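Feature annotation from Swiss-Prot assigns active site to CYS164; the stated evidence is similarity to another entry. Where Swiss-Prot documents GLY256 to Ala as a mutagenesis experiment, the accompanying text is: 63% active. Swiss-Prot documents LEU263 to Met as a published mutagenesis change and attaches the note No effect. For the mutagenesis result PHE265 to Tyr, the note given in Swiss-Prot is 67% active. Quoted from Swiss-Prot, the note on the mutagenesis of SER338 to Gly is: No effect.
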Amino acid sequence: MVTVEEVRKAQRAEGPATVMAIGTAVPPNCVDQATYPDYYFRITNSEHKAELKEKFQRMCDKSQIKKRYMYLNEEVLKENPNMCAYMAPSLDARQDIVVVEVPKLGKEAAVKAIKEWGQPKSKITHLVFCTTSGVDMPGADYQLTKLLGLRPSVKRLMMYQQGCFAGGTVLRLAKDLAENNKGARVLVVCSEITAVTFRGPTDTHLDSLVGQALFGDGAAAIIIGSDPIPEVEKPLFELVSAAQTILPDSEGAIDGHLREVGLTFHLLKDVPGLISKNVEKSLTEAFKPLGISDWNSLFWIAHPGGPAILDQVEAKLSLKPEKLRATRHVLSEYGNMSSACVLFILDEMRRKSKEDGLKTTGEGIEWGVLFGFGPGLTVETVVLHSVAIN
């Protein structure tokens, strides 16, 4: 008879969880940020609100975003006029879109990740699917399993309604799954479509306008497992540790409520201040065991909630401007895609590191940090170790 200890030992992987492939996808409809205020106020029948439009124009100008991608185009919005109002019953129409489109966009990203990984999809043992766009049963995880033709025995975890920190959460969960299940290969998918949050402007809730200026659609997929098969699987980053915390005195700073009118977001003005004030504590706790206290010695992946968050974190930690290059690049090219952002940034970083002939996937640096920020205020902190580029 074997003992529980022997079974337990046999179940565990030897090495750390490793990112082995990354894929991303966006809808075809690209929106230019410079002309977006004109389009937004026209499509929502709000052109008479001239002062509000000027405010929105300033928000868009300050957003540091050049373009975004959105499933919602003029045709779809004209068919669903209630989505263009500020507070009209529209959840059914929104759900009809996202329940179908979220798994589809997720599939596009997953297909790219599986291709890069180079292994048959039958070897995927676990699926973690994350979205803040809509809710359904069976979930988007089930729909994606069908769309990809994964094995019916794939072990699924569906994360709905987490918000912008969840790109860190999925890495934390995938790390535990990979390291505690020998041979596990975890497909992680974050897919976000703003059809659930899009709404017309109002004078009374300017925080809602902030979201309209920042949010974009996108999906990212990664494959994570321990003990990569030599010559077959190519490691990109190792996941060394992962932590989650709720910031003190931050209740109500970022809230989202799913109602008849869709998903409404509410932000307090001091979100950037709350994050920047507390970010060093999370860094210290994560990197003290490694003997690292110079934040400029790390490579950086931070959820780009908005430019003010990045500016204040940069200032608070005296980061060199190049530290947030990959993060700002993704914000500029795609906007805030909620949970998918940090995975887009990981992809951008490894791509640019190789292109620039650097020694590692982490901009030539050995150790790095990935931050997710979102409702709660919740912060996810993931310690990454880069891999040498041959």
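Backbone N, Cα and C define each Cβ position, glycine as well.
Note that the structure is a prediction, hence the values are computed from the model and not measured.
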Candidate with the highest Cβ count within 10 Å, taken from the recorded positions CYS164, LEU263:
CYS164
Do any of CYS164, GLY256, SER338 (recorded positions) have a CA within 10 A of LEU263 (mutagenesis position), and if so which?
GLY256
Within 10 Å of the residue listed as 'active site' (Cα-Cα), which of the mutagenesis positions GLY256, PHE265, SER338?
SER338
So what sits near SER338 (mutagenesis position) in its own chain, CB-to-CB under 8 Å and at least six residues off in sequence?
THR132, GLY163, CYS164, ALA166, GLY167, CYS190, GLU192, PHE215, GLY374
Rounded Cα-Cα span from PHE265 (mutagenesis position) to GLY256 (mutagenesis position), Å:
4
Around PHE265 (mutagenesis position), how many other C-beta atoms are within 10 angstroms of its C-beta?
22
What count of other C-beta atoms do you get within 10 angstroms of the C-beta of GLY256 (mutagenesis position), across all chains shown?
20
Which of the three DSSP states, helix, strand or coil, fits GLY256 (mutagenesis position)?
strand
